Amino acid sequence: MSSEAETQQPPQPAADAESPSSPAAAATAGDKKVIATKVLGTVKWFNVRNGYGFINRNDTKEDVFVHQTAIKKNNPRKYLRSVGDGETVEFDVVEGEKGAEAANVTGPGGVPVQGSKYAADRNRYRRYPRRRAPPRDYQENYQSDPEAEPREKREGAESAPEGEMQQQQRRPTYPGRRRYPPYFVRRRYGRRPPYTNSQRGEMTEGGEGEENQGGPDQGNKPMRQNYYRGFRPSRGPSRPRPVRDGEEDKENQSESGQNQEPRQRRYRRNFNYRRRRPQTTKPQDGKDSKAADASADKSAAPEAEQGGAD
């Protein structure tokens, strides 16, 4: 009995069984059984948005399901993994849950697939890291008046050693590229810069130049501009106020005095004073009432005389 047991040998494994070191076993994805390898087929259709499609095998004319995760070598210019409709691909056939599936999908001979024409391309200029641009220096690139350069910058440039000056001169310059300061870019469309003091002085009478020239302190202040869209400052010639009898002499005296003084001291009249009632109306009302009483007495006297005569 013991000799017969020793002579009996264990059954040999099947020839088609796969060893763990075989390439077919290595090609299995998630312990899936490999049906065929290096099979050529034509893509029937592939949905880039959903990420799946079907491949028609050239040998058996069978449709094989393919998922975007099964694509091994994708087109490097494409952003997503995909295969194009009608493209010839090479793949392995494995057994899936619902039927045959494709795995290790590549182009013929192991080249990358072409990909679908509906798949998004990668950005062309992002392949290599960007070069860091030099720091923006608005005073160098946009300087209309050389005398307006700040003193601190000129003093710093004089005190800087020669080595730093050479490094600043070696900075690359980009021809044809003009950089503007940030405040200029914001007011670029549909807005004009505020008037300077020289422009305000040259304007004629009745305009903004004469109105904005107030006292000696107001001439040096910069013009304040409203940056809200659709704002229109209402600046027009001031309307003349009705002149009374008592104020004619005063205005004549004030005009003669103003002609002697320079025009720069004239200031814009505050419009809030128009709403206030003038205080000089009371004595005038008294004079008018007295004149009315006197005229009434005069008219009553002739009537009385006529009645006596009758």
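The backbone N, Cα and C atoms fix where each Cβ goes, glycine too.
Residues as originally present; substitutions not included.
The feature domain 'CSD' is assigned by Swiss-Prot to 38-107. Annotation of the mutagenesis experiment Trp45 to Phe in Swiss-Prot: Decreased binding to C5-methylcytosine (m5C)-containing mRNAs. Decreased ability to discriminate between m5C-containing and unmethylated mRNAs. For the mutagenesis result Trp45 to Ala, the note given in Swiss-Prot is Abolished binding to C5-methylcytosine (m5C)-containing mRNAs.
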(request) Count the Cβ atoms, other than its own, that fall within 10 Å of the Cβ of Trp45 (mutagenesis position), considering every protein chain shown. (result) 14
(message) As a test of reading the model: what is the averaged pLDDT for the domain 'CSD' (38-107)?
(response) 92
(request) Would you mind splitting the domain 'CSD' (38-107) into helix, strand and coil residue counts from DSSP? (result) 3 helix, 38 strand, 29 coil
